[in-house]
Amino acid sequence: MKKKSFSIVIAGGGSTFTPGIVLMLLDHLEEFPIRKLKLYDNDKERQDRIAGACDVFIREKAPDIEFAATTDPEEAFTDVDFVMAHIRVGKYAMRALDEQIPLKYGVVGQETCGPGGIAYGMRSIGGVLEILDYMEKYSPDAWMLNYSNPAAIVAEATRRLRPNSKILNICDMPVGIEDRMAQILGLSSRKEMKVRYYGLNHFGWWTSIQDQEGNDLMPKLKEHVSQYGYIPKTEAEAVEASWNDTFAKARDVQAADPDTLPNTYLQYYLFPDDMVKKSNPNHTRANEVMEGREAFIFSQCDMITREQSSENSEIKIDDHASYIVDLARAIAYNTGERMLLIVENNGAIANFDPTAMVEVPCIVGSNGPEPITVGTIPQFQKGLMEQQVSVEKLTVEAWAEKSFQKLWQALILSKTVPNARVARLILEDLVEANKDFWPELDQSPTRIS
């Protein structure tokens, strides 16, 4: 019997990640057939440059797929089975400010962590809710697979503000680290490992890694990470210097709890001074991306569109993003795939807030995810997570209530911020920088000396 084929819209069609994801989808058509693929963005000029290349890819590799790029929500979201969302409200220019403003005060400037992550979250909530509402209006049976950052804040916003929506929040960072673990172990794929992991998004720990026969792989991995971080003896592909530093720093992060293996983002919370020291406030990661990947992808897309051929293209398939197909297949075909998702705790972690959005392994089928019970977690992780989940909840409350006070409290609670005064100074700058993107906050009347 012929498999059903699906209609997909990629929300954030103008993203520089879109071409690699489209190539990945075209590479997995046997497992996940597609009849229609649409790109949606509110920036027509940007999306058109990406879409020109994607149109060529599809005509060359799968001409039967109906392709469209649109800025019209009704056209984009009508007759779709899956919405794949990777939006960036404010683009990289705003990310640069998210990073630069905290650094001005000697505080971590990072895309998803600390004040920068809070600022990005405040911009992202409205955009993700808007896409979710379009999907429910025009294709009420569809599922939204959201990998827009900052995933923790976005997931809390959808839990609180759209509690009955068919949205799955997923992150690629654990996937990327597990790819590196597989390389370290000499395995051909991360899928040869069975993992146990818990935490919040960008804030978690692996507690068990086994092979398919049940052999414990943790001792070998822990020994390697304690010496080299997540850097394999031989790299499978070239890694940017800033990412190389991150993977090496896992050595120090792991030392805080040698019984587990950490998510690399914990470096920003456990070693914030080190992160600030190696940052350039005038040239942050956002600048690197704009000058590097963004310039490269757009020049490649322009060339492909001009030549109407991908023969000379250097854009690579984003194999790393194949987890998106795994997730879509799990929903479509009830595969029972085991995946890390960001879901409401609801007892999965016994001694933690039941309403917190936690990142844990789930079994995914046609009705969505079923979290695998983690049990009781240690005081060290519990304490860190309680502080961080409070930051996320207060940020969403601040957005919903337009509350300056609650947003200030979120920054005060962030482990990256040293005190309330610095939190206030950063927030006042962020409010000014984000006036075109955030809700207008009720300016707190309370002044500090």
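Every residue gets a Cβ built from N, Cα and C, even glycine.
Residues as originally present; substitutions not included.
DSSP gives SER15 (NAD(+) binding site) a coil state; it is part of no helix or strand. Around the Cβ of SER15 (NAD(+) binding site), a 10 Å sphere holds 24 further Cβ atoms from the protein chains shown. Positions annotated as NAD(+) binding site by Swiss-Prot: 6-72.
Around the Cβ of ASP41 (mutagenesis position), the number of neighbouring Cβ atoms within 10 Å comes to 23. In Swiss-Prot, the entry for mutagenesis ASP41 to Glu or Gly states: Loss of activity. The structure shown retains the original residue.
In three-state terms derived from DSSP, ARG95 (substrate binding site) belongs to a helical segment. Positions annotated as substrate binding site by Swiss-Prot: ARG95, ASN149, ARG285.
Counting every protein chain shown, the number of other Cβ atoms lying within 10 Å of the Cβ of GLU111 (mutagenesis position) is 22. Listed in Swiss-Prot as a mutagenesis experiment, GLU111 to Asp or Gly is described as follows: Loss of activity.
Marked as Mn(2+) binding site by Swiss-Prot: CYS171, HIS202. Look at HIS202 (Mn(2+) binding site): DSSP puts it in coil.
As annotated by Swiss-Prot, active site, proton donor applies to ASP172. DSSP classifies ASP172 (active site, proton donor) as coil under the three-state reduction. Every protein chain considered, the tally of other Cβ atoms within 10 Å of the Cβ of ASP172 (active site, proton donor) stands at 18.
Of all Cβ atoms in the protein chains displayed, 26 besides its own lie within 10 Å of the Cβ of GLU359 (mutagenesis position). According to Swiss-Prot, the mutagenesis experiment GLU359 to Asp or Gly carries the annotation: Loss of activity.
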(message) How many Å separate the two farthest-apart Cα atoms among the substrate-binding residues ARG95, ASN149, ARG285?
(response) 15
(request) Could you work out which of the binding-site residues (ASN42, ASN149) has its C-beta surrounded by the smallest number of other C-beta atoms within 10 A? (result) ASN42
(request) Go through ARG95, HIS202, ARG285, the listed binding-site residues, and name the one with the sparsest Cβ surroundings, counting other Cβ atoms within 10 Å. (result) ARG285
(message) Counting only residues 6+ away in sequence within the same chain, which have a CB under 8 Å from the CB of ALA51 (NAD(+) binding site)?
(response) GLY13, LEU39, ALA69
(request) In whole Å, note down how far the CA of ARG95 (substrate binding site) lies from the CA of PHE6 (NAD(+) binding site). (result) 34
(message) Please give me the recorded positions out of SER15, PRO33, GLU60, GLU111, CYS171, ARG285 that lie within 10 Å of ASP41 (mutagenesis position), comparing Cα atoms only.
(response) SER15
(message) Taking the Cα of ARG95 (substrate binding site) as the centre, which of the recorded positions listed as SER15, HIS202, GLU359 lie within 10 Å of it?
(response) none
